[in-house]
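Q: Feature list, courtesy of Swiss-Prot:
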BINDING   Gly209, Asp210, Arg211, Gln212, Thr213, Gly214, Lys215, Thr216  ATP binding site
MUTAGEN   Ala333 to Val  In MGI2-1; converts K.lactis into a petite-positive form
MUTAGEN   Phe443 to Ser  In MGI2-2; converts K.lactis into a petite-positive form
Amino acid sequence: MLSRSAIRSASRSVVAANLVRSMNRVARPALVVAGRRFASAKAQPTEVSSILEERIRGVSEESNLNETGRVLAVGDGIARVFGLNNVQAEELVEFSSGVKGMALNLEPGQVGIVLFGSDRLVKEGEVVKRTGKIVDVGVGPELLGRVVDALGNPIDGKGPINASGRSRAQVKAPGILPRRSVHEPVQTGLKSVDALVPIGRGQRELIIGDRQTGKTAVALDTILNQKRWNNGTDESKKLYCVYVAVGQKRSTVAQLVQTLEQHDALKYSIIVAATASEAAPLQYIAPFTAAAIGEWFRDNGRHALIIYDDLSKQAVAYRQLSLLLRRPPGREAYPGDVFYLHSRLLERAAKMSEKNGGGSLTALPVIETQGGDVSAYIPTNVISITDGQIFLEAELFYKGIRPAINVGLSVSRVGSAAQVKALKQVAGSLKLFLAQYREVAAFAQFGSDLDASTKQTLARGERLTQLLKQNQYSPLAAEEQVPLIYAGVNGYLDNIDISRIAEFETKFLAYLKANHDEIVSAIREKGELSKELLATLKSATESFVATF
């Protein structure tokens, strides 16, 4: 007879054998499938990187991986490079194919580089070397009248530019002590801007609105209006203009250059173009390049105006770069530092103190909204950074009110201190009249029985709105704006038919220049109206209206 222990061990071996058989029935097919999958599976990108790293290590032990590197992967304007251990953030690097790039991501084991050119020319395994330079551009008066790309290279076919100096594209903005408050005017030549939303030298004034509402037209008219001072010899009155086109069509940029040439305004302007067909890194760096060019004038005691058209496209380009470099996305998929991107750019606009040369750089950034939504991420960011905004509305544009500036939503936080005194004297109540008109007009459409004062408010508001209309490429000097606004605010247009307001403007200005030139010349030279001149202007306006 078998002992109890022998029976127990025999039963255990039987159970174990059955368990092995059942496991084999389940596990063998799974192992076979897994084996087949493993045989047919593609290597992951990280595995490819590690394989390439091992191979590079094998052949490049003697070469110095601190100063050079090799391309692991390239695509979408981004190159991932193994090596370059000593590379600095935002350093310029050069590929053996001749393409240049900027080190934007410094990661353990590899460097993320954005390419300033076509990624088709860059091949896997290609050698990359440090240049020891941060991205810099040529600066100086030699750039005036030229069109350059995002890296400062000429693209207008007029030959090379022998710039007198070079400056880094990204530098720290001036501190608090070297600055002084805004106190000198930047005259745009637009009645609705100069009278209601005045801009000063060193200010940042945002131009915001939907597509095709005339944002670029406002900026372009401002450039054209500087011709009257830039043709003179007084350097303190000149305002040099830098226009940067980000993500725009090449045809649009060509048309803009042609317009400036036709109006003899290109000679005091510099165009920086990073068009829609350019790589995202170039659209990202172009505004910084333009800021460096404008800063040369600011730091040499001169005055410059810079127009960023537009920063929403720069933000989109930066979002593309950040996502491709696998930086964590935030609101609307923009990276967390997109606010810093725009703040460090716009803070470079400043009015310097006399001790620091007294120069200035004025910024007019442009932001395109979608469906009038100013509460989106980028518009709210830039509104909070700037010193005010000019808000353009599609609804006003389609009504024929051009420039389509919404006077109620537009504001200038620091410009009133810089406004031409004569304009401030006559335009003080203009904003109030227009606000009352908008309020009354909203209710007037519901009822026909209106009292006399309401009818007068409506009549004056309609005429003031008509008076603020202006044709493109026809900016007005302050001495021309003051008499017109004076006539409108003081009710001299109330009995003139709306269809004849434009005719009144032309004939009234001609009448003043012919018969009362002392008013025009006093505003031009002194910028303000004395009591005697105000009385003369009043009698001149009354006598002209009586015969009109």
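Heads up, the Cβ atoms here are built off N, Cα and C, so glycines get one too.
Distances, neighbours, how buried they are, the whole picture for these features please.
A: A coil conformation is recorded for Thr213 (ATP binding site) in the three-state DSSP classification, outside any helix or strand. Note: Thr213 (ATP binding site) has non-local neighbours Leu392, Glu393, Ala394, Phe397, Ala404, i.e. same-chain residues 6+ apart with C-beta under 8 A of its own C-beta.
A sphere of 10 angstroms centred on the C-beta of Ala333 (mutagenesis position) encloses 12 other C-beta atoms.
Summarising the environment of Phe443 (mutagenesis position), the number of other Cβ atoms within 10 Å of its Cβ, over all protein chains shown, is 10.
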Q: Measuring CA to CA, name the entry from the recorded positions Asp210, Lys215, Thr216, Phe443 that ends up nearest Ala333 (mutagenesis position).
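A: Nearest listed residue in space: Asp210.
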Q: What three-state class does DSSP give Phe443 (mutagenesis position)?
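A: Once the DSSP labels are grouped into three classes, Phe443 (mutagenesis position) ends up as helix.
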Q: Using the centroid of the Cβ atoms of Gly209, Asp210, Arg211, Gln212, Thr213, Gly214, Lys215, Thr216 as reference, list every other same-chain residue with Cβ within 8 Å of it (recorded ATP site), in sequence order.
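A: Result: Glu368, Leu392, Ala394, Phe397, Ala404.
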Q: DSSP secondary structure for Ala333 (mutagenesis position), reduced to helix/strand/coil, please.
A: helix
Q: Considering the binding-site residues Arg211, Lys215, which residue's Cβ sits among the greatest number of other Cβ atoms within 10 Å?
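A: That would be Lys215, with the most Cβ atoms nearby.
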